[in-house]
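Copied from Swiss-Prot, the annotated features are:
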- 206-215, 241-243, ARG359, 366-369, GLU437, GLY441, 464-466: FAD binding site (BINDING)
- SER215, SER267, ARG334: substrate binding site (BINDING)
- GLU91 to Lys: In n5655; suppresses the defects in egg-laying and response to reoxygenation of paqr-2 mutants (MUTAGEN)
- SER156 to Phe: In n5657; suppresses the defects in egg-laying and response to reoxygenation of paqr-2 mutants (MUTAGEN)
- GLY158 to Arg: In n5661; suppresses the defects in egg-laying and response to reoxygenation of paqr-2 mutants (MUTAGEN)
- GLY214 to Glu: In n5879; suppresses the defects in egg-laying and response to reoxygenation of paqr-2 mutants (MUTAGEN)
- GLY443 to Arg: In n5877; suppresses the defects in egg-laying and response to reoxygenation of paqr-2 mutants (MUTAGEN)
- ARG455 to His: In n5876; suppresses the defects in egg-laying and response to reoxygenation of paqr-2 mutants (MUTAGEN)
Amino acid sequence: MHRIGNAVRMASSSSANATITARHTQYSHAKTGGFSQTGPTLHNPYKDDPILDRTLRRLLPESEYMRVAADLSKFGDRITSEVEHLGRQAELEQPRLEHQDAWGKRVDKLIVCNEWHKLKQICAEEGVISIGYEDSVDPFVRRIHQVAKLFLFSPSAGLVSCPMAMTDGAVKTLTSLNLYGKHKLATEAVDRLRSRDPSKAWTSGQWMTEKKGGSDVAGGCDTYAVQIDKDTYRLHGYKWFSSAVDADVALTLARIVDSDGNALEGSRGLSLFLLKIRDESGNLNGIQMVRLKNKLGTKQLPTAELLLDGAIAERIGDQGRGVAGISNMLNITRIHNAVASLGYMRRIISLARDYSTKRVVFGQTQSKWPLHTTTLAKMEVDTRGSMLLLFEAARLLGLSEAGKSSDVEAMMLRLITPVLKLYAGKQAVPMVSEGIECFGGQGYMEDTGLPTLLRDAQVTPIWEGTTNVLSLDVLRVFSGKENILLAFGKRVEQLLGNTKTEDEKLKKSKEAVESALKQLQKLLVKASDSAIQGETRIDSVARHIAFTIARIYSGALLIDHASDSSVANQSDIEVAYRYCCEQPLIDLRWEWFASERVKADREIVFDNFTALEKSKI
């Protein structure tokens with residue numbers, strides 16, 4: 001009996017252990033194989049850039065170059081160690097708006113993440129705005145320094161670069177109107193907008209867009225100003241697209257209402273106003289935040305519709321000169337827009353280049369497959385051309401602010417600003433898309449952060465004037481009193497004058513630019529003569545003209561850079577040759593100018609458009 005009892009107990013114990021073991025094995029890690037991909041690494045964007053350092057070395061005096069290079073190198077380390085993470089978090093923790101508190105009180109509380117606030121603090125600490133206005137530094141140097149720093153910052157900035165653009169534009173506007181030291185609010189605003197102290201620094205908004213339209217400022221403005229006393233007014237209107245609504249001050253346009261309740265229409269009726277967004281108690285200044293915009297990209301950035309119902313503002317500048325007053329702002333923000341475009345282009349190339357050394361496909365890394373490196377090389381060539389165009393704009397802006405511009409340089413600044421903005425914006429979207437393709441399916445995955453670059457880049461051809469709007473602005477530049485076409489030719493010839501013609505590739509590059517320039521000049525002169533007879537519509541080819549100017553100018557800059565043996569290397573020569581000789585610098589034909597072609601365009605576009613008869617088209 002004793003043996004039988006032991007046997008029963010052993011059998012029972014064995015059964016229990018089996019049950020425990022069976023239950024235990026229900027829990028184990030999934031077997032997914034040992035392979036995982038290695039993502040791209042963001043290196044110091046200053047040290048990692050193939051052309052930025054050489055460009056600055058050429059443009060700046062040696063002592064200034066050393067100072068600027070040290071600052072940018074240090075900032076590049078901060079971008080990789082801190083800024084990039086903050087910008088990513090701003091995308092993941094997007095702003096939201098609470099209209100009412102729990103008790104039904106209207107509060108219009110804008111909630112942004114801590115990372116957004118930290119990024120704004122970093123902008124002040126790093127002097128992102130103040131660098132452009134430091135009295136102790138030559139304006140020529142400081143603008144180049146500022147643009148370089150913004151270029152490094154922009155793709156990691158979590159769209160804080162947008163309020164920085166508007167802040168820079170506001171400082172430029174207020175100082176250009178000679179208000180500093182003469183106007184209390186303007187003086188305080190300038191000091192705070194360019195402050196390096198995060199506890200004192202302000203940011204500015206610009207509220208120009210209304211329901212009737214964006215770029216048509218004169219026709220679209222439906223905001224009215226009722227005078228309280230000499231220069232103080234109450235504003236009433238609806239601002240349709242207002243970015244960075246957590247700003248401290250804003251510049252806006254409005255129509256002054258006279259004593260009879262009438263307001264002048266058109267651009268002559270617009271005046272410029274400066275207002276604080278909140279009063280001393282922190283309450284909104286006669287402003288209601290109606291809603292945050294649901295945008296394709298730039299989701300980190302709080303963009304709102306605003307109802308102005310008695311917002312107290314101060315008129316700055318002469319009455320009826322509002323459009324002229326914002327011209328300086330637009331020049332600055334358009335350069336910032338180009339910085340953003342090129343920042344996205346450079347970032348996607350840098351990440352794709354790094355990834356190509358890690359991703360193994362068909363037995364070797366992407367970097368060893370000729371087709372892949374050819375793709376990246378084409379992207380690099382186009383980016384370098386526009387990068388030099390950007391720093392040409394920075395150089396010209398600095399010379400203008402220093403009062404050192406020649407007549408040709410002054411005209412080139414007016415021409416290059418819209419050309420740079422529209423061309424870089426038009427390049428950015430397809431290039432970032434191409435770069436995302438370099439990552440295969442991973443480029444399409446939201447949690448890699450790569451799609452954010454594409455969505456955010458899409459705004460750059462739209463903000464501060466679409467491609468078509470700015471192309472028409474380029475035509476207005478040519479229709480002015482100055483002979484811009486002649487000045488453009490002189491600048492290109494000046495750049496080509498240093499060409500190392502003993503180098504066959506540079507010689508051919510120079511010939512290609514000269515040929516394209518002559519063709520453009522011939523076509524524009526011919527079109528101007530025929531336009532009197534109504535045979536041509538030069539406006540229909542405005543974007544082709546603008547693109548051609550961008551390519552010719554960029555090509556000449558690349559040749560000039562590659563001919564400087566003190567900084568250039570063999571890749572600079574190859575880039576200049578590929579840019580100028582392996583792709584068309586001019587994409588323009590005489591038959592495209594014909595008035596009859598416009599009629600044919602309409603027939604193509606509205607073929608079988610059933611709503612045509614009911615529309616006003």
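Each Cβ is built from the backbone N, Cα and C atoms, and glycine gets one as well.
Those substitutions? Not in this structure, it's all original residues.
On a predicted model such as this, the values are computed, not experimentally measured, just so you know.
The binding-site residues GLN206, THR209, SER243 differ in how many other CB atoms lie within 10 Å of their CB, and the one with the most is GLN206. In three-state terms derived from DSSP, ARG455 (mutagenesis position) belongs to a helical segment. The Cα atom of GLN206 (FAD binding site) lies nearest to that of ARG334, taking the recorded positions GLU91, GLY158, ARG334, GLY443 as the candidates. Closest to ARG455 (mutagenesis position) by Cα-Cα distance, out of the recorded positions SER156, SER267, ARG334, is SER156.
Of all the recorded positions given, namely SER215, SER243, ARG334, SER367, GLY443, GLY465, none has its Cα within 10 Å of the Cα of GLU91 (mutagenesis position). With GLY158 (mutagenesis position) as the anchor, the candidate recorded positions are SER215, SER367, GLU437, GLY443, GLY465, and the one with the nearest CA is GLY443. Within its own chain, GLY465 (FAD binding site) has SER215, LEU330, ARG334, PRO418, LYS421, LEU422, ASP473 as residues 6 or more apart in sequence whose C-beta sits under 8 angstroms from its own. Nearest neighbour of SER243 (FAD binding site) by Cα distance, taken over the recorded positions SER156, SER267, GLY443: SER156. Between the alpha carbons (Cα) of THR209 (FAD binding site) and SER267 (substrate binding site) lies a span of roughly 14 Å.
Long-range Cβ proximity for SER156 (mutagenesis position), meaning a same-chain Cβ under 8 A and a gap of 6 or more residues, is found for LEU42, PRO45, ILE79, VAL83, GLU84, GLY87, ARG347.
Around the Cβ of LYS212 (FAD binding site), 13 further Cβ atoms fall within 10 Å across all displayed protein chains. Cα-Cα distance from LYS212 (FAD binding site) to GLY443 (mutagenesis position): 37 Å (rounded to the nearest whole number).
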